Amino acid sequence: MRRSRSSAAAKLRGQKRSGASGASAAPAASAAAALAPSATRTRRSASQAGSKSQAVEKPPSEKPRLRRSSPRAQEEGPGEPPPPELALLPPPPPPPPTPATPTSSASNLDLGEQRERWETFQKRQKLTSEGAAKLLLDTFEYQGLVKHTGGCHCGAVRFEVWASADLHIFDCNCSICKKKQNRHFIVPASRFKLLKGAEHITTYTFNTHKAQHTFCKRCGVQSFYTPRSNPGGFGIAPHCLDEGTVRSMVTEEFNGSDWEKAMKEHKTIKNMSKE
C-alpha cells in the first residue's frame, strides 16, 4: 500500500512539474511572437537608415547622369518661335533663273529652209553652232576685214586678229626692232584675241618700258607685241600668220632710231590702234 501511494504521489508531482513547465513555456512563446514584428520593423528601419546613409555618403566626384535627347529632338530644337523682328522680315527673293547656255547644235535653232546651208557652213569651217554664229557676226561688224590666225613656231601661242586682207607693214629700225627684225602691222586691241598660251608668254621692256615685247618661252618667237607708238593696240608679225588670208602687203620704213621726230612726222600711225 505504501509503495502504491508513493508511486501515485510521484506521478502527481511529475504532472504538476510538466504542467508548470508547459505553462511557463506558453507565455515565453507568446512573448517571442509578440517581439517578432517589432524585430522585423527594427531590421527594416535599420536597412532604410543604412540606405540613406549610403546615399548621403555618395562621393561627390560622381556626377548625376544627364538625360540625352534623341538626334531628331536636337535637330528640331526646343521648338521656340522665332524672334518678332525676324518674323516681320519678308521672305528671301527666289534665285534668278539659270541663263540659257549657248546652243551647240543647229537642231536648237529655228533655221527654216536655211538649215542645210547652216550645217554645211559649220562642217566646212569646223565650228560649233556658237562659233559659226560668232564668225558671221564678226564678219558683219568688221565689214571689209578678214579673220587672220597665227602663232609662234612651237604652237604654244595662238591668236586671231581681224584686219584687212591688204596689210600695211611697218619696218622699224630702232635698236631692238633691228635686232629682232620686228616688221608688223597695227590693229586695235578689240580686234585681237589670244586663243591660247598666256602662260607661255614672257615680256621684255627697256628704256621707257611702254613697248611690251612679248615672246614665247618655249621657242622664243615674237608673233605679236604692244608697240610704243600704239599702246592701245597690237603689232602683229605678218610672217607668223597662217597662209590663205593675206592678199597683199605694203611695207613702210619707220625711223625708230629717232623715234620722237618720226612720230611727229607720221600723221596716221597713232590712229591705227583706234576703232
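Each Cβ is built from the backbone N, Cα and C atoms, and glycine gets one as well.
Sequence annotations record features per position, and here Swiss-Prot assigns domain 'CENP-V/GFA' to 148-260 based on sequence analysis.
Sequence annotations record features per position, and here Swiss-Prot assigns Zn(2+) 1 binding site to CYS152, CYS154, CYS216, CYS219. Sequence-distant contacts (6 or more apart, same chain, Cβ under 8 Å) of CYS219 (Zn(2+) 1 binding site) comprise CYS152, HIS153, CYS154, ALA156. CYS219 (Zn(2+) 1 binding site) carries neither a helix nor a strand DSSP state and counts as coil.
Taking the Cβ of CYS172 (mutagenesis position) as centre and 10 Å as the limit, one finds 24 other Cβ atoms among all the protein chains shown. According to Swiss-Prot, the experimentally introduced change CYS172 to Ala is described as follows: Abolishes chromatin hypercondensation phenotype induced by overexpression of wild-type protein; when associated with A-177.
Marked as Zn(2+) 2 binding site by Swiss-Prot: CYS172, CYS174, CYS177. CYS177 (mutagenesis position) falls within a helical segment according to DSSP. Sequence-distant contacts of CYS177 (mutagenesis position), defined by Cβ-Cβ distance under 8 angstroms and a gap of at least six in the same chain, are GLY256.
Looking at Swiss-Prot, the entry for mutagenesis of CYS174 to Ala says: Abolishes chromatin hypercondensation phenotype induced by overexpression of wild-type protein. Counting every protein chain shown, the Cβ of CYS174 (mutagenesis position) has 18 other Cβ atoms within 10 Å.
The note that Swiss-Prot attaches to the published mutagenesis CYS177 to Ala is: Abolishes chromatin hypercondensation phenotype induced by overexpression of wild-type protein; when associated with A-172.
The sparsest Cβ neighbourhood within 10 Å, among the listed binding-site residues (CYS152, CYS154, CYS216), is found at CYS154. The Zn(2+) 2 site is set by CYS172, CYS174, CYS177; from the centre of their CB atoms, other residues of the chain with a CB within 8 Å are ASN173, SER175, ILE176, LYS178, ASN182, PHE254, GLY256, SER257. Put simply, CYS216 (Zn(2+) 1 binding site) is 21 Å from CYS172 (mutagenesis position) when counted between their Cα atoms. Of the chain residues outside the Zn(2+) 1 site list CYS152, CYS154, CYS216, CYS219, GLY151, HIS153, GLY155, ALA156, VAL157, HIS200, LYS217, ARG218, GLY220, VAL221 have their Cβ within 8 Å of the site's Cβ mean position.
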